[in-house]
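What follows is a set of notes on a single structure, which appears directly below.
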Amino acid sequence: MNTDQQPYQGQTDYTQGPGNGQSQEQDYDQYGQPLYPSQADGYYDPNVAAGTEADMYGQQPPNESYDQDYTNGEYYGQPPNMAAQDGENFSDFSSYGPPGTPGYDSYGGQYTASQMSYGEPNSSGTSTPIYGNYDPNAIAMALPNEPYPAWTADSQSPVSIEQIEDIFIDLTNRLGFQRDSMRNMFDHFMVLLDSRSSRMSPDQALLSLHADYIGGDTANYKKWYFAAQLDMDDEIGFRNMSLGKLSRKARKAKKKNKKAMEEANPEDTEETLNKIEGDNSLEAADFRWKAKMNQLSPLERVRHIALYLLCWGEANQVRFTAECLCFIYKCALDYLDSPLCQQRQEPMPEGDFLNRVITPIYHFIRNQVYEIVDGRFVKRERDHNKIVGYDDLNQLFWYPEGIAKIVLEDGTKLIELPLEERYLRLGDVVWDDVFFKTYKETRTWLHLVTNFNRIWVMHISIFWMYFAYNSPTFYTHNYQQLVDNQPLAAYKWASCALGGTVASLIQIVATLCEWSFVPRKWAGAQHLSRRFWFLCIIFGINLGPIIFVFAYDKDTVYSTAAHVVAAVMFFVAVATIIFFSIMPLGGLFTSYMKKSTRRYVASQTFTAAFAPLHGLDRWMSYLVWVTVFAAKYSESYYFLVLSLRDPIRILSTTAMRCTGEYWWGAVLCKVQPKIVLGLVIATDFILFFLDTYLWYIIVNTIFSVGKSFYLGISILTPWRNIFTRLPKRIYSKILATTDMEIKYKPKVLISQVWNAIIISMYREHLLAIDHVQKLLYHQVPSEIEGKRTLRAPTFFVSQDDNNFETEFFPRDSEAERRISFFAQSLSTPIPEPLPVDNMPTFTVLTPHYAERILLSLREIIREDDQFSRVTLLEYLKQLHPVEWECFVKDTKILAEETAAYEGNENEAEKEDALKSQIDDLPFYCIGFKSAAPEYTLRTRIWASLRSQTLYRTISGFMNYSRAIKLLYRVENPEIVQMFGGNAEGLERELEKMARRKFKFLVSMQRLAKFKPHELENAEFLLRAYPDLQIAYLDEEPPLTEGEEPRIYSALIDGHCEILDNGRRRPKFRVQLSGNPILGDGKSDNQNHALIFYRGEYIQLIDANQDNYLEECLKIRSVLAEFEELNVEQVNPYAPGLRYEEQTTNHPVAIVGAREYIFSENSGVLGDVAAGKEQTFGTLFARTLSQIGGKLHYGHPDFINATFMTTRGGVSKAQKGLHLNEDIYAGMNAMLRGGRIKHCEYYQCGKGRDLGFGTILNFTTKIGAGMGEQMLSREYYYLGTQLPVDRFLTFYYAHPGFHLNNLFIQLSLQMFMLTLVNLSSLAHESIMCIYDRNKPKTDVLVPIGCYNFQPAVDWVRRYTLSIFIVFWIAFVPIVVQELIERGLWKATQRFFCHLLSLSPMFEVFAGQIYSSALLSDLAIGGARYISTGRGFATSRIPFSILYSRFAGSAIYMGARSMLMLLFGTVAHWQAPLLWFWASLSSLIFAPFVFNPHQFAWEDFFLDYRDYIRWLSRGNNQYHRNSWIGYVRMSRARITGFKRKLVGDESEKAAGDASRAHRTNLIMAEIIPCAIYAAGCFIAFTFINAQTGVKTTDDDRVNSVLRIIICTLAPIAVNLGVLFFCMGMSCCSGPLFGMCCKKTGSVMAGIAHGVAVIVHIAFFIVMWVLESFNFVRMLIGVVTCIQCQRLIFHCMTALMLTREFKNDHANTAFWTGKWYGKGMGYMAWTQPSRELTAKVIELSEFAADFVLGHVILICQLPLIIIPKIDKFHSIMLFWLKPSRQIRPPIYSLKQTRLRKRMVKKYCSLYFLVLAIFAGCIIGPAVASAKIHKHIGDSLDGVVHNLFQPINTTNNDTGSQMSTYQSHYYTHTPSLKTWSTIK
């Protein structure tokens, strides 16, 4: 050992003379900490320099004897074990310490243990800790003698703890790390060593740690070292290498070296090293590396890991960039090993590493996203493709070419410096000139072409083949229906063979897009030219011969040559499609994915190191996708494409006989069937994508069910006996009984575990005392005299009688669910647990921002807001009646005991029963009678444990601590015997073990800025759970004026001393480079706290989850899933391992777990959200994890901490882009070779949103986040490199779900367009008498009719498809419920959903998903939306619901509904009823799911609010107004101006950057134009007088009608606005002096006129159409679409940016432009505002009419008696007896409400009457008018009015060309000629 230590001691110049040690013996322990705080002037904090005044932690200047230069060795130079005073051995590094050290408690020498052991009267067996009731002096807490026993207890440990400390201190001095960071990382490292060495020898523990962090095959550092070819840099230097291609000479040498490598004997290291001298291949480099690593001494290994941890611990944002950190570490290591460092005498100043190395990179990262304006950070208006993000920065270090780009200020390249000098010059690097984009996240749909190219090939090519085969009329010469003549065979083959050309074209486009996304200057960019030319050749091969076939001869000539060529080309096309479907784009025709070359090894290592599937998993993956596509292709062909065959044949060959349009005659109307056919095919094409997803869901569900039976999870598994065998299973699966001596009876051990579970449920008030008695094991006298025996509860046996529900639990209770799942889960295969002593240490990490910690009394017993009808406590009592009953009984017992203790029992006896009932009222009402804090606190806790609070999460996950103590005690009975009756000593021992193995870390970034009540709650948490660790951000003012404040990451727990200012003194306080919150918040919050995690694994938990004792007992098995517990004692650096063998090593990175959504059964929406989460998190995760498609979804996944933290952390953090931050960590793990598993037997609780709005906020966040994911490089790597089966799994499990929603909405819109055109076609045509069973060559009657019936029947097919696609979404929920809870529960839940209209909600949610995705990909602006945590009992005002959902769903629903109305009236079909239901959902869902929407009074008060919402905000700013909503909607497109004037209205504005014009044209204008064109064509056709005998003079001018009705309202509005603007400018300021409402009056006039004008032109259209309702409808629809198009163009192309304040709007109406803070823009703004107001007036009219229509449609419901009660039952699933009472108002309030209701009720019915009049009036008039209105007009306006009473039947004898023989005999055909 000494030889190893020698060089190290040479480096440290720490004298260990006796004088230095003796001088401190009295007052200080061996590490220089004051032993008796009374003797020390203050606790030494390295952050406070001597002489500076005490900082906010209230420190005195450090003691004189302390303030010595640490290089003299007086700080830690004492010999070990010197501090004998306390018999304790503490280090200032450890988390424990004597009083006065940061790891100690503030309560002096004793503190109350956070959890007491089970079994004692005060024991805590529950998630609710016990407060009070015991004397804190009773338990004297002797702190553990050794904080890291597994390492220090073993005499074999290769390095002593003192030597490790010396290493950390030495590194800190030499490289300038912070003192607190060093202490933190030392503790971190020791906990890691302790955790490992508890299950292996210390030597192996250190070796395996070094292998994981630095040198092993799975270590990221080693992978990077070889990927970036740093072995070459170390050998010959990058500056001496020509980076890039190998020369011919080098290639020859490479072959020779490879041969030498194969011949070498790996056992003889020396000989092999000599042989491979000069060989730069990966195998040789790997051999050299292993040999080098194998020779390291333990001290050097410690030094390597310590240096990495110290770098990582202070890297703050750089932790997200794993390889950048590796580079910094490499530079530091080179410097450390060099003589330059050894010879340096004075230490580096503290903080040098942070300030010199990390902060410049931090500033670069921050400046990419933010700029400083007036001293505050403002987000730059850059989209992702202009921001050099974390990934771009990181990828610079992947390739030597990138590292070569690093330049210093003086222009020198870093690689030109010697290795040892690089670290010292890192501060001089000009990072701004170094980093660049390595992947452009351009906001475009083209990413989908590249990333998912194989999906398009599989669908578009096959659809082409199916379609071409079934459309013979397109390539048949002179097709005649009566003959049904067939095309040439060659043409049939050739047109199908074009599918191969389509596939090649897709690949070419994908490659071109890739060219634009991956900048060529990045060394990792693939060389695409070769692939591009190859693709062009394949394209030519596929297309050339087909051109030959079609051009070779006329379509009347049969040619054998053409036939043969066409047939061969068909098979070539099939081969092309199969090849392109299977081959990833990344591997096409290039060496990019080949392992043989070192050129792209970095991209393979970091973006394509997928863990392969093996054995059954691989075959299962293949089977899933073969089944899906076999089913899909056959079903699509027979159901979708064959049904098109007849419509294609008819529509493609029919020409219409119509008069046409005044301006262009019959050009358009003749081809109407072909236009309809195009629309039908387009709609069917979208459906072709949809049904793949449908089959994926079905097959996935089937496989998942199969697996659940196989695992024995299902309740339907016949052999289950889950309760009878439960005790045996607890013994075999929960307890680690293998190493245990047999002398203890299993029953004794099982009983302790079982009783603890039952008692914990009793303490959580889930079980009443009588239930508990039946469920516990009891001690009863034995038959043997004097002995006692255990009696098992009858529960285990009587389960089979099926009467257990009533006897043992409350029916359908939480206790029943938990015990059932526990029993069920133990019947599945579970990894064997290790003894507690040997289990690894792990941490639970929870980020917290502003979520509720603990509910306040006010929140519980006061109504939420004016719209709520119930207090939270009332609602919770209704949801959990049994638990409330138990709680009240418990409280009463407590109150009686307290009363008895105070001596009042005599009075109690005298009270009669009635009085006691009255006395109990307060208990049952609010849970307490006395307002003493201990009673109110109990009620607060009871409510908090049933809401989504942080307290619930912490109390739930602190059960790990209880579980560990319980298991340790049960499995080690000798410990209990050893302590005898000393309960305190036993508890201390158990505490020690729990603290060693489990940590709970909450990242409360805002703690330092908490309000008093939040601080009080946080302090309450720390007192209840002293072992809870809280990391927070601490801020200090800057040292010099004008600089940024200093920000620290600090850590406290419940043992930290409380200072005078009420705050706690932190254990660790590490300075950061600046504010760490640069992204969307959550990932940065996790990252800053990550340095405080301990152990080998982290469980990531959100602040609204829960856990249970019985689940925590399984923790050892869950951790065993990482496959690292039974490590064989192998040397990872053994020289025999070949490079090829090690590439197969893929560690488990993430273990996912199930979630139980505890908000289910609290109403329909909560239950839908819960069902969705269950199927996604359980049913699908089960199959996905097996076939390698599961990613990481945040909670409640366990992660392999070393694997993830060395690869960029637990989430990604670029603002906007990484919106769903968790999933990126999963993709990152998958790309870098980690495996992701799913654990079936363990589940946590999770809260979900319960309100309509909050659920859809979450939906919006997920949808927008998916839009951002589509742009991300992870999708690019996965999509272009995964093997086909894994790619399909990934696609359909993640983006496919969202694109499927998008396709559903797209197909719905396409269908509406098709329906409008098809209905107008059917409306105007005389249909044939159609019989599908007759041959198609029969003569159609009447002669000259149009046989459109098959096309009309297609609507039925389409409806059925959409219907199935929709209902299939419910299959997984039902199946999941079926297998987990049985048939009855599944049926019950399904019918509850149906009766509660949950399908309506599903349709709406699907629209929100697709709308969020669409708008994100077009406009951007995705932001983090915090999801709701409360209960949805408030009635939300109509105006808020309307403004929230109008843009995303209601407008689209209303437009489609008008089109559907036209379709229904023009040509009625029963299947259209389904669309009426769907579209009603889009319009009415927000109001149907609004609590108390139909309460009479509330409805009309809400109407009042709506009217006021429409009219306010024009005189002065109002937070909630129509104009505000319109401006915000518009700003998403136009963006905001930067100029601020400090007005209140600016606060609400937020950030919105201007959308890219190209995107707006693609996403807003073009679809709008297509829609307008589609409606316009249908409108002109329905007016084209089909079949009417006319002359050219009779052509109608329907186009002019559209022009008039579209533009006239806009022109009138413009006139009104000019008038108002003139009025306001001239007289507004004058009026303003006396009238306060000038603006409102002006706006009111303009808005009123706009509404009247739009309604008037609706009637005008009716008149122009000669009062024909059908034609008027399509006319109005067309006008609306045309106006939309005009307004979109105006907004996108004419409007400048919006002001953040509201001044321009108010100035327009009041005329006060001056003094509004607009500066010179006051001159240009009026014209901009005028343009905006033109659009606004039409929008106002639309919102006024649409809002009223929605309100009027609710009238039939409002007038139903007791509707509110039925509606509440539907929403909340509360029985009528448990209904929420109506609110109670004072008399004055009641009178006021009644008056308002009368007033607005009258207004409502008045508007209703006017609307009715507008419809009834023209309808009545139409019956009175018989002659053509426009007869008297001539010229252009001659046929402005549609002629009436014309006959359009020109069939049979009415035909103009009728001859008796025509169409009654078969015409003769041309004869064929044949060429040989």
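A Cβ is built for glycine as well, from the same backbone N, Cα and C atoms used for every other residue.
For all the noted positions, this structure keeps the original residue and models no substitution.
According to Swiss-Prot, the mutagenesis experiment E146 to V carries the annotation: In 1132; temperature-sensitive mutant; no gross alteration in beta-glucan content of cells; when associated with N-329; N-335 and DEL-GSC2.
The 10 Å shell around the Cβ of V302 (mutagenesis position) contains 24 further Cβ atoms across the protein chains shown. What Swiss-Prot notes for the published mutagenesis of V302 to N is this: In 1082; temperature-sensitive mutant; no gross alteration in beta-glucan content of cells; when associated with DEL-GSC2.
Residue environment of Y329 (mutagenesis position) contains 23 other Cβ atoms, counted within 10 Å of its Cβ in all protein chains. Swiss-Prot documents Y329 to N as a published mutagenesis change and attaches the note In 1132; temperature-sensitive mutant; no gross alteration in beta-glucan content of cells; when associated with V-146; N-335 and DEL-GSC2.
Mutagenesis annotation in Swiss-Prot: Y335 to N, described as In 1132; temperature-sensitive mutant; no gross alteration in beta-glucan content of cells; when associated with V-146; N-329 and DEL-GSC2; the structure shown retains the original residue. For Y335 (mutagenesis position), applying a Cβ distance below 8 Å and a minimum sequence separation of six or more within one chain yields L175, C341, E420, E421, R422, Y423, L424.
According to Swiss-Prot, the mutagenesis experiment I722 to V carries this note: In 1163; temperature-sensitive mutant; no gross alteration in beta-glucan content of cells; when associated with L-713 and DEL-GSC2.
The Cβ of M761 (mutagenesis position) has 27 other Cβ atoms within 10 Å, all protein chains considered. Under the DSSP three-state reduction, M761 (mutagenesis position) is assigned to helix. Annotation of the mutagenesis experiment M761 to T in Swiss-Prot: In 1093; temperature-sensitive mutant; higher beta-glucan content of cells; when associated with I-605 and DEL-GSC2.
Within the same chain, residues at least six positions away from A823 (mutagenesis position) with a Cβ under 8 Å of its Cβ are I722, F723, L726, R729. Under the heading of mutagenesis, Swiss-Prot lists A823 to V and annotates it as follows: In 1104; temperature-sensitive mutant; lower beta-glucan content of cells; when associated with E-920 and DEL-GSC2.
Mutagenesis annotation in Swiss-Prot: E907 to K, described as In 1144; temperature-sensitive mutant; lower beta-glucan content of cells; when associated with F-872; S-982 and DEL-GSC2; the structure shown retains the original residue.
D920 to E appears in Swiss-Prot as a published mutagenesis result, with the remark: In 1104; temperature-sensitive mutant; lower beta-glucan content of cells; when associated with V-823 and DEL-GSC2. Under DSSP, D920 (mutagenesis position) is assigned to a helix (H, G or I) in the three-state scheme. Under 8 Å, Cβ to Cβ, and six or more positions away along its own chain, D920 (mutagenesis position) finds V888, K892.
In Swiss-Prot, the entry for mutagenesis A932 to G states: In 1114; temperature-sensitive mutant; lower beta-glucan content of cells; when associated with T-853; D-934; Y-1020; N-1047 and DEL-GSC2. The structure shown retains the original residue. Of all Cβ atoms in the shown protein chains, 11 besides its own fall within 10 Å of the Cβ of A932 (mutagenesis position). A coil conformation is recorded for A932 (mutagenesis position) in the three-state DSSP classification, outside any helix or strand.
For N982 (mutagenesis position), the count of additional Cβ atoms within 10 Å of its Cβ stands at 11 [all protein chains shown]. Here the residue is the original one, but Swiss-Prot notes a mutagenesis experiment at this spot, N982 to S: In 1144; temperature-sensitive mutant; lower beta-glucan content of cells; when associated with F-872; K-907 and DEL-GSC2.
Quoting Swiss-Prot on the mutagenesis of F1020 to Y: In 1114; temperature-sensitive mutant; lower beta-glucan content of cells; when associated with T-853; G-932; D-934; N-1047 and DEL-GSC2. The local packing around F1020 (mutagenesis position), expressed as other Cβ atoms within 10 Å of its Cβ over all shown chains, amounts to 17.
With a cut-off of 8 Å between CB atoms and residues at least 6 apart in sequence, the same chain places L1033, D1034, E1035, E1036, Q1071, L1072, G1074, N1075, P1076 near I1047 (mutagenesis position), listed in sequence order. Quoted from Swiss-Prot for the published mutagenesis I1047 to N: In 1114; temperature-sensitive mutant; lower beta-glucan content of cells; when associated with T-853; G-932; D-934; Y-1020 and DEL-GSC2.
A mutagenesis experiment is reported in Swiss-Prot for this position, N1520 to D, and the note states: In 1125; temperature-sensitive mutant; lower beta-glucan content of cells and partial K1 killer toxin-resistant phenotype; when associated with Y-1258 and DEL-GSC2. In the three-state DSSP reading, N1520 (mutagenesis position) counts as coil. Non-local contacts of N1520 (mutagenesis position) by the CB criterion (under 8 A, 6+ apart in sequence, same chain) comprise S1439, I1440, W1509.
Counted within 10 Å of its Cβ, the other Cβ atoms near E146 (mutagenesis position) come to 17, all protein chains included.
Note: the CA-CA distance between Y329 (mutagenesis position) and A932 (mutagenesis position) rounds to 57 Å. The distance from the Cα of V302 (mutagenesis position) to the Cα of A932 (mutagenesis position) comes to 55 Å.
A strand conformation is recorded for I1047 (mutagenesis position) in the three-state DSSP classification. In this view, I722 (mutagenesis position) is surrounded by 19 other Cβ atoms within 10 Å of its Cβ, with every protein chain counted. The distance from the Cα of A932 (mutagenesis position) to the Cα of E146 (mutagenesis position) comes to 42 Å. On a Cα basis, F1020 (mutagenesis position) lies 23 Å away from M761 (mutagenesis position).
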